[in-house]
Amino acid sequence: MILERNRRCQLALLMIAILAAIAGQTDAQKAAKLTAVSTCASKEKCHTCIQTEGCAWCMQPDFKGQSRCYQNTSSLCPEEFAYSPITVEQILVNNKLTNQYKAELAAGGGGSAMSGSSSSSYSSSSSSSSFYSQSSSGSSSASGYEEYSAGEIVQIQPQSMRLALRVNEKHNIKISYSQAEGYPVDLYYLMDLSKSMEDDKAKLSTLGDKLSETMKRITNNFHLGFGSFVDKVLMPYVSTIPKKLEHPCENCKAPYGYQNHMPLNNNTESFSNEVKNATVSGNLDAPEGGFDAIMQAIACRSQIGWREQARRLLVFSTDAGFHYAGDGKLGGVIAPNDGECHLSPKGEYTHSTLQDYPSISQINQKVKDNAINIIFAVTASQLSVYEKLVEHIQGSSAAKLDNDSSNVVELVKEEYRKISSSVEMKDNATGDVKITYFSSCLSNGPEVQTSKCDNLKEGQQVSFTAQIQLLKCPEDPRDWTQTIHISPVGINEVMQIQLTMLCSCPCENPGSIGYQVQANSCSGHGTSMCGICNCDDSYFGNKCECSATDLTSKFANDTSCRADSTSTTDCSGRGHCVCGACECHKRPNPIEIISGKHCECDNFSCERNRNQLCSGPDHGTCECGRCKCKPGWTGSNCGCQESNDTCMPPGGGEICSGHGTCECGVCKCTVNDQGRFSGRHCEKCPTCSGRCQELKDCVQCQMYKTGELKNGDDCARNCTQFVPVGVEKVEIDETKDEQMCKFFDEDDCKFMFKYSEQGELHVYAQENKECPAKVFMLGIVMGVIAAIVLVGLAILLLWKLLTTIHDRREFARFEKERMNAKWDTGENPIYKQATSTFKNPMYAGK
């Protein structure tokens, strides 16, 4: 059979009527209605019609209108022939939350363990759907719920539902979550037992009892287990020299991949003994085979002892990096990791040398499938590596471990507090289904777009709104029915949604009242499907009235080829009339197509952006002269992002931090009395005073018992908006729009705190104030006096030293000059000798 080729788009007469009806409306309203009408009118098949938002299909046999696909707000079609499926929700299992049920029992209400469930079926005016026609066995099908079992823990409500959804329609589902008090905890400690971790093992064996006691104070339903790992017993990971294989280091056992020493159980006293008896080993390269151990610890659920209803914690302790997929090729292992359990009865990993290390994505998938929270307890040198790793593993965290693991108890306690005090909703929806979460968490304000709530306590209940939207129908009809799971991260409980996508019309299938073989309305030469003819071979035309072998009237003009009675041009001048139907011209470019009942549509004359039709193929497609945007894009040229995700602060909160509007995926910041906001998410305001002064007194009284409100009654009465969380050091995370506050109190001590307002107020204060050292006045006075005396003595001694040196130099010079002096022999000119001798010169000696 030849599918009819000439049911095209156009609605000229109808458009004139619509224009007259909405003459008093604004231009924007008129344009919106005309766009909707044109979009519907261009659809020629029932299934493409109902896959278009706001459209309905008329399967009236003698339909006189221009198009069977019309806007479903119109009354163009008799009700009994109109088909427009509606979105329907039916709750199947709706057990009450455990905390709520216990509260009702304690109050003596004796009410049902179930809240009411809704049940309905989608239908059209022409036919009813069989979506809910099947009956289920058991009480749940009869009443829409099941009785609550006293031994069952329920933390998410509802638990199961059915949903029939049309394309592009959004449906909101209310989800409630409450952490049950005393919820069971399974903690499996996975430790690196290479030689460098020997002191850590010794410390853990002494802290095992303390770890058990600490966790039992949190929940009395606590199981503890222990496993260890080294690396693959192959070069270059370990030395394969026979002697080294037996004793790779002093007091070491032979290397191994992974071993489960102690499955999870409530005999926590044996944990310390197992750790103490475990022997360290040695390897060659720096990274360890921890990923092999993680995969086996998660995949081997029964051998490890993971319970169905428990919060599952896997503490991974190491001081080194990790091998991942591909590293096994260095040792000649090319078979990829299959993600299955391969433990011997003794708990040893049997495929360590047969399979490669798992990839990060494999670890992440196993974590999601088994609701595991991994805590990477690593030394400071490796912390930055594992902080990047946790970004790719759902529900995981990284924390600093002391070099000897002495802080392991506090580390586990703090990480468990962080995990248990928050809830984040995740789902397994495919790319055809979009789920957006909204919640007000614990605040009384309006809901904001977020899938995570923090600072929860046991018993507190939060609600989420899951907005489900079917973006498009999958190409394979087998995918039109899917099961979607929504679950809190790290909790093995799911809300199951049995989704049926309304992508087809019953009248297109045999057995429907709208499906007639050799119908009279098709001249007896075709099958009527939803009111349109699917002609037999050799016949064509709107009613299969034309024969391919009879050419007498094949090219005769017909008024049905003209847009309206006033038009004198067939097929809008872009085609020719064949047997009362337009055959549109072909364009030189085969990608460019002219279409429509009167060739009035095309896919190349739409608005352009950046020289591309509808901003490019990734943003939208051109249909009948208008851009049809793909999911996530909007605007006349599909150039704007529909989602506000790019306007949401990374840490969550309000759109544009509550200080602007999101336009085309970009925040437009506002100016208020405080000042001008800026930044990518309008999170910065250099001129704003903030709330530091407002929060100061409450932080002082609650954290330090000082300040104007230090009186207990005053503090309790005035400080009800928040309770500050103590931290060792206050550091700002600019991505979360946090503000730093610093003050000095009456003791001249500096105290610091930070706050953020992402949906609700969070305050983090430094646990210890920074106070100046106390001044010892007597010591200062005595010190000054002593300093003066000592300085005086020093000056005197210095003066004495200098004078002595000077005198000695002078004396030495004097002595030197005296010793070197040469005196001439002379007589005193006034001295007279006692005797005088006179000699007569004339005397001759006689």
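Yeah, the Cβs are placed from backbone N, Cα and C, and that goes for glycine too.
The noted changes are left out; the structure has the residues it started with.
What Swiss-Prot records for 186-419 is domain 'VWFA'.
Positions annotated as domain 'I-EGF 1' by Swiss-Prot: 507-545.
The average pLDDT for the domain 'I-EGF 2' (546-600) in the predicted structure is 76. The feature domain 'I-EGF 2' is assigned by Swiss-Prot to 546-600.
The domain 'I-EGF 3' annotation in Swiss-Prot covers 601-639 and is backed by sequence analysis.
Secondary structure from DSSP puts D807 (mutagenesis position) in a helix. There are 10 other Cβ atoms within 10 Å of the Cβ belonging to D807 (mutagenesis position). In Swiss-Prot, the entry for mutagenesis D807 to A states: Rescues dorsal closure defect, muscle attachment defect, disorganized ommatidial array and loss of cell layer attachment in mutants; when associated with A-817. The structure shown retains the original residue.
In this chain, no residue six or more apart from F811 (mutagenesis position) has a CB-CB distance below 8 Å. Under its mutagenesis entries, Swiss-Prot includes F811 to A with the note: Rescues muscle attachment defect and loss of cell layer attachment in mutants; when associated with A-814.
Neighbour density for F814 (mutagenesis position): within 10 A of its CB lie 10 other CB atoms from the protein chains shown. In the three-state DSSP scheme, F814 (mutagenesis position) is classed as helix. Where Swiss-Prot documents F814 to A as a mutagenesis experiment, the accompanying text is: Rescues muscle attachment defect and loss of cell layer attachment in mutants; when associated with A-811.
Annotation for E817 (mutagenesis position): no spatial neighbours, criterion Cβ-Cβ under 8 Å with sequence separation of six or more. Where Swiss-Prot documents E817 to A as a mutagenesis experiment, the accompanying text is: Rescues dorsal closure defect, muscle attachment defects, disorganized ommatidial array and loss of cell layer attachment in mutants; when associated with A-807.
Taking only the Cα positions, the spacing between F814 (mutagenesis position) and D807 (mutagenesis position) is 10 angstrom. Across the range of the domain 'I-EGF 3' (601-639), the DSSP-based residue counts are 0 helix, 16 strand, 23 coil. Taken through DSSP, the domain 'I-EGF 2' (546-600) splits into 7 helix, 14 strand, 34 coil.
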